[in-house]
Amino acid sequence: MLPFLLATLGTAALNSSNPKDYCYSARIRSTVLQGLPFGGVPTVLALDFMCFLALLFLFSILRKVAWDYGRLALVTDADRLRRQERERVEQEYVASAMHGDSHDRYERLTSVSSSVDFDQRDNGFCSWLTAIFRIKDDEIRDKCGGDAVHYLSFQRHIIGLLVVVGVLSVGIVLPVNFSGDLLENNAYSFGRTTIANLKSGNNLLWLHTSFAFLYLLLTVYSMRRHTSKMRYKEDDLVKRTLFINGISKYAESEKIKKHFEEAYPNCTVLEARPCYNVARLMFLDAERKKAERGKLYFTNLQSKENVPAMINPKPCGHLCCCVVRGCEQVEAIEYYTKLEQRLKEDYRREKEKVNEKPLGMAFVTFHNETITAIILKDFNVCKCQGCTCRGEPRASSCSEALHISNWTVTYAPDPQNIYWEHLSIRGFIWWLRCLVINVVLFILLFFLTTPAIIITTMDKFNVTKPVEYLNNPIITQFFPTLLLWCFSALLPTIVYYSAFFEAHWTRSGENRTTMHKCYTFLIFMVLLLPSLGLSSLDLFFRWLFDKKFLAEAAIRFECVFLPDNGAFFVNYVIASAFIGNAMDLLRIPGLLMYMIRLCLARSAAERRNVKRHQAYEFQFGAAYAWMMCVFTVVMTYSITCPIIVPFGLMYMLLKHLVDRYNLYYAYLPAKLDKKIHSGAVNQVVAAPILCLFWLLFFSTMRTGFLAPTSMFTFVVLVITIVICLCHVCFGHFKYLSAHNYKIEHTETDAVSSRSNGRPPTAGAVPKSAKYIAQVLQDSEGDGDGDGAPGSSGDEPPSSSSQDEELLMPPDGLTDTDFQSCEDSLIENEIHQ
């Protein structure tokens, strides 16, 4: 089909007239630049740079005076545990800020590190700019986790790749394009920098094809170099734990242990943890702690001021300026006391019933990795017998009761990677939920894919008629590219929430889904549809399945190579580099959510709780997708419009600096698996493949499909696609792959199953590293559950999101003391 289409394109293109009017008629006149000096790039560059400076100035002001946003967040339990060793040498700093040892539960996540030198290095108005360059990878790994280091290393390799591509494109390809004389001989003509300036029979077109293939090789080499340095560490606990689905719902942990120890000689099961439906229990636990905190806050306030506080318990009640029926004020302590008692009772009843809600899943931890791998292989090996393809696991006296023939066995994810509240959503319900969400998402983006359709709708009401003939670069190029950036910035947020409501079992799965969906929609929105002169997916499919598809295909693909078309994407990359990265620094979506939550808070206690709990995990999926979208645009046009590469390099440099700041100062650490990083590598390889596609279409339309340059590009493209498909689907061509990971394990003697001379019993595992929901760990620690070795109620709970957990202050630190600590910290930093 592809050769037939290309041959038709070549024949039609050779006979077609100038497609300029056709392409421009498909767009609105204000979205594509027509005949402006150098495509309006200097004007857009100046405007975006001024906006960038203004946003940086605004950020510096907000950073100095508005510390409530992103300032007083609690760190996760994992972060606290990683810092315990360092805290011994930081007692002087912590004592001055948090009254001695009281820092165990409370640490500031943003802006100023718990390290003394970092507290001193970014106190000034703009000193945070230099602090970004002083942050070392070891400090980022310790503060943000290994995934943040892999992400930043990925960016550095992309920057190195763009440096090489930029030198080749600007130093060689750009002068070659200038040497043509097909377009007007005007120094201000943007078209002279593009491949459209070369005649169809020019032998210099071989240079473009060769460079496209070279860029592909450079991309693969760069990614192999990146992945070879990714010493991805997997915890010993993860490699020794299996996740089993399909167990009998009423199977006991002792029977699971007995099955494995009978079926596999020399097998020791350290722990077998059945899974329960804890979604409602986790919700009640979080609400109960919020109520306790609210009562404590107003109790301390009343003891201090001797005046009972009154609140409006309705959402946004503190914003009401008049008292209406149903919104009367109530006494705060009485309200929170009743609420706490009700939630405690609901929590107690739910906790008693949780053992009656098994999910038919279990996490089983063995004594070493070898036996774990053997068991996994037994349950996943394929032995074809007739029409069935099923492994034959070893049997035991408990096999029939446990329904081992229905088991699905995989390696367990990291405990911090699991959404425990989502495990109850599975099977048909999960697939139906996922289908409905994605259908709604597709319908939404089907019609609202690009900003062109919005402006086209405005044209129907003659809104844009007065500016139609201005031919001003601000009107024709700055606002359309800014609007395109706004839509592309909104898309990851929409896709993220769609992935969130899909209720994935792991954070890695949620991030991978977000990354792939975002990247696909962004490529359509930002690259494919604007290049083809289409305004939405609606028009794309109508054109694709129209009877006149082949007749109009050549003209549509001619739209890609119009002289002024590249200017639109150059200006988009400029907008992403300056305005996009500045907005990432300001974190406007998070700020808006923070303001909404403050408005919905019912009292001062809840507003203070919001201020402490507004930090979230860094969304690697959305960040990878957006960054790879811009990189794909740059690589796709790196040969047809080489002037885009320096601006792409500028985008990546600013993006790297902004992400270093945000990862270290603004977001919670996230624990993911390596699949999210390998998925990003696959998206990188897609960029030079699209560049080959662009050159193939250009060569086919200019010289025909049978021309040597067209055939060479086609053969290279087919071979590349075949190798990629064989590697992704069947695991072949590993030495030609962009992946070259090296897996390392944490230093634990897995074979002897001993750690520091002692066997790794369940009691030796930290609470945050146990395969049990945190709310059940707390129950065991309180003595309300069956108990577990090593569990202690004195250990603070951990959480992955600060909205899930509200930690109580440690012994010896009252709520009033903590409030005074907050106030003194903020006041001290504002006046520095």
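The backbone N, Cα and C atoms fix where each Cβ goes, glycine too.
No noted substitution is present; original residues retained.
Cys126 to Ser appears in Swiss-Prot as a published mutagenesis result, with the remark: Decreased palmitoylation, abolished localization to the plasma membrane; when associated with S-144.
A mutagenesis experiment is reported in Swiss-Prot for this position, Cys144 to Ser, and the note states: Decreased palmitoylation, abolished localization to the plasma membrane; when associated with S-144. The number of other Cβ atoms within 10 Å of the Cβ belonging to Cys144 (mutagenesis position), over all protein chains shown, comes to 24.
For the mutagenesis experiment Gln477 to Lys, the note given by Swiss-Prot reads: Does not significantly affect calcium influx induced by hypo-osmotic stress.
In Swiss-Prot, the entry for mutagenesis Phe568 to Ala states: Increases calcium influx induced by hypo-osmotic stress. The structure shown retains the original residue. Over all protein chains present, the Cβ of Phe568 (mutagenesis position) has 23 other Cβ atoms lying within 10 Å. Annotation note: Phe568 (mutagenesis position) sits in a helical segment as assigned by DSSP.
Counted within 10 Å of its Cβ, the other Cβ atoms near Tyr572 (mutagenesis position) come to 26, all protein chains included. Where Swiss-Prot documents Tyr572 to Ala as a mutagenesis experiment, the accompanying text is: Decreases calcium influx induced by hypo-osmotic stress.
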Express the distance between the Cα positions of Cys144 (mutagenesis position) and Tyr572 (mutagenesis position) as a whole number of Å.
-> 31
Secondary structure at Cys144 (mutagenesis position), reduced by DSSP to three states = helix
